[in-house]
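Here's what Swiss-Prot has on this protein:
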- Cys34 to Ala: Abrogates E3 ubiquitin-protein ligase activity for daf-16 (MUTAGEN)
- Tyr245 to Ala: Increases ets-4 mRNA levels compared to the wild-type (MUTAGEN)
- Lys254 to Ala: Increases ets-4 mRNA levels compared to the wild-type (MUTAGEN)
- Arg255 to Ala: Increases ets-4 mRNA levels compared to the wild-type (MUTAGEN)
Amino acid sequence: MAPTGQGGQWQEVLCCSICNRHFNETFLPVSLICGHVICRKCAEKPENQTKPCPHDDWKTTHSPSEYPNNVALLSVIFPRKQCMTLSGAVSEAEKRVDQLSIQIAKFFREADSERGGTVSSREISRTLQRKVLALLCYQWREVDGRLKTLKMCRGISERVMIEIILSIQSNTHVSSQLWSAVRARGCQFLGPAMQDDVLRLILMTLETGECIARKNLVMYVVQTLASDYPQVSKTCVGHVVQLLYRASCFNVLKRDGESSLMQLKEEFRTYESLRREHDSQIVQIAFESGLRIGPDQWSALLYADQSHRSHMQSIIDKLQSKNSYQQGVEELRALAGSQTSMLVPAYRYFLTQVIPCLEFFAGIEHEDTSMRMIGDALHQIRILLKLHCSQDDLRKMPKEERRGVILQAEVPGGMGGGPGGSGGAEAGRIGGLHPLYSQIDETGRSISRTNPKDNSHNSPQTPPKQPRQKRYQMGIPPNRMGYSSDAPPFIPSHQQQPPPQFFNSQHLPQRFRGGRQRGAPPPPPPQPMPMLIGYDMPGAPMMQATEVLTADGQMVNGTPQRVVIMQSPTHLPGGPVVMIPQQQMVPPPQSMTPVGGPMGPMGPMTPSIPVQVPPNTMWTATSPTGSVIYPAASPPGQPPHTIWIQSTDGNMFPMFDRGSGGMVWGPGTMLRESGADAEQLLAKRYEILKRLQPSEDDDDPEDGGIGHVSYTVASSVLDDRMDHHPLTMIPVPTIDLPAIPISFANMPTEETMTMIGEMVQNRPRAPSLTAPSSNQPMNVNASASATVQAECGTMSVMDSICQPISTSAIHNSATIPQPVIPMVQVPVQVPIVPAENFNPNVPPPPPPPQGQPMLVDSAIGLLTPIRPILVAHPQNVVSNSLDKIVDVKERISEAQGNASEAENAHLRMELRMAESQMAHLDPYTKNNCLLRALQQVDMELQQLHLNPTVEG
């Protein structure tokens, strides 16, 4: 292997193994056959001519002073210098090898360390770094060095192939397939901790050479572990014993008429040897099942850590057969040529470029150790690493940017190299992957790799992708059903023309999967969207004409409406919610009827006539007498008709008729991208089904008392948390209340306030607040006062509710005689105000006019049963939460074994935040929204010709 003896760190290759000096123009690096590097001064010393390496013994055929300089390591130290001038290459083949080595060394950079002389790379994995450094440190002047170089090239290509396969397959699916294959052979893995305890108990029982029957061994292990693992059973422990039996760890002694005895073999009577054989058997089962699993994932699966990667890598290397490499190449070729695979075209084209490089090393002959073969092998390694790094950068991108790059990837026939033919055919192979790697300089490095903006004139710009939680599944907007996206969203009424037929093929623009025309400029960034929530209002006038309402409540056509803007406390991160009263709709005129006719069999669809809108309006909402379009797919759980609303930026959003509930319109109606793969849909379906299953917490109908009416009333009256209560404005009719009694018109005396305070402190707590009445006395304990007393002695109303509350009379104290003071009804429309001194000279404020909006507390968990609108659009909340949960879990699966503990903790925190978004929804609403989302997911899976019940 490469410099393992240099200070105990294989990365420290920029200093001499003998004198520890850092390489420079004076102390030039010289590679040895074993892979260690010394300086030119030490190589020329007489005592080092016979044994130049202090760590390894090997025979030399040339004097170390005749070895050429390692210009690849010099290029890492001096990246801006022409290091080829320091090369000692003589022939053209040797110069070619040096040039290719310099280009491969560009993947590394000098890093800071305690000793110095360390290199690192941000582009290739740690395992590849070790192999590539070993390749750069071999001495190709010797025959043994050239043989090691060819073997290392084969190892690098094999590692790249494994990483490509691991990047294609899903870690979750691979692990499930692995354990299914293990169970199919009568074996079982119980988890890292439990499996470890079972193996240690088996070893403790049999390490002295005892012969025990299998059933007795299983029963002993079960009884011992029953206290720590209640789920342990004879079946699962017997499967673990079967796994060891399959690995030939026992000597079986058969007896006539009785059960056989098992004796542990001598070579497996230590835990390390037994565990290694146990792990080898599981890896062998994976190989037999055709599964490719990396050492980092093996360490995570079997040990739940990353400290056993070397242990698992040694097992993998030992069990790999000579045909494993060729089998992997055949798998990639079959995947690239399959028409039924779910690979995007850009990735399929990437595989077609990688497979020839892998096939080169599949048929390489190690007997040919000429310099020409070394040059060809390094040339293929350089191409393979660049292709792999480019695709690896694509995988490390955020998912939205990655999809944008994949969608912008050009057709393979139109891909070429850099300008002026720089790089030749090889530049075309590397630059043809996607636009970020479209130019290769004279050193073979991608120009756009470090600064993608420099190549913006040659590659199309990547459009800003919408985040995953913005892709909803609530309908199909018209611009995804064949409508022209370049038409103006609104036109004046005097310029309205008959709707053209956009379903003619010659009028349809060519589109990518994302729905945007090729070469079109990227859409503007999304803005917060308002939402319309309808509610019942008696006595609504007949709407005779099309009415348009803006977000600020201004009237466009018709009569003005009472529009109130409400910021939903749960809508993430949407815009304001707009509520309009339900209207009695007049049947639309004949001219406004859709071309397709009334509801019936779906026929060719035509766009509706746009609505007249002033230029200063941002969002408009129209009644059903305006634009009515019957889409091909209705949202789940909604009537089949939809009223589409178009914004000034061309986006279309549907408004659903909820019958007596008015009209509902929100941003949660955009269609999921058509490129959503089946794996994400299945993952989302699994999340929905998991949340629809009844849990143990559902047994308590009162939810710990939170859903009880007493909690609702008490929380609304007694809760004084004012820092996080969002306010909603709901217009309701004003309630006339009786006048305040004369006795309360004057300021109470100090003696009266003192007696009231003592009475409040001495009275006991009321037993219940469920059904207070005016004739029932209410006793309150001094530990939790029922009123909030200010310094001046007046009470400050901390909250208000939508209906008057009949309060109880305060009972007389047992020690201080005091007449009963009746409590008046608190008016509904008392705003939240701070405590201040009462001034009897100031008249009370006049009552608000009829229909004026009032302030209502809509904090989460308070007054839930009597809130007409607690969540503006619960379907959006559920869709946002599900999409984010699936996205975060997929990122956690991708980061398994590769990310740091801090990144994993951050992902787990994101998952908890995503799962908490639905916590404030009541169970009935949440289940309804989940059922609608499940129906939509099943419909999309059916469109992909997948059976949800089978795939799920």
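Just so you know, the numbers here start at 1 and follow the chain as drawn.
Placed from the backbone N, Cα and C atoms, the Cβ positions cover glycine too.
Heads up, this one's the original sequence, none of the swaps are in it.
For Cys34 (mutagenesis position), the nearest of the mutagenesis positions by C-alpha distance turns out to be Tyr245; the candidates were Tyr245, Lys254, Arg255.
Around Lys254 (mutagenesis position), taking its Cβ as the centre, 8 other Cβ atoms fall within 10 Å, counting all chains.
In the three-state DSSP assignment, the secondary structure recorded for Lys254 (mutagenesis position) is strand. The two recorded residues Lys254 (mutagenesis position) and Tyr245 (mutagenesis position) have their Cα atoms spaced 14 Å from each other. Of all the mutagenesis positions listed (Cys34, Tyr245, Arg255), Cys34 sits in the most crowded Cβ setting, with the most other Cβ atoms within 10 Å. Cα spacing between Tyr245 (mutagenesis position) and Arg255 (mutagenesis position): 18 Å, rounded to the nearest whole number.
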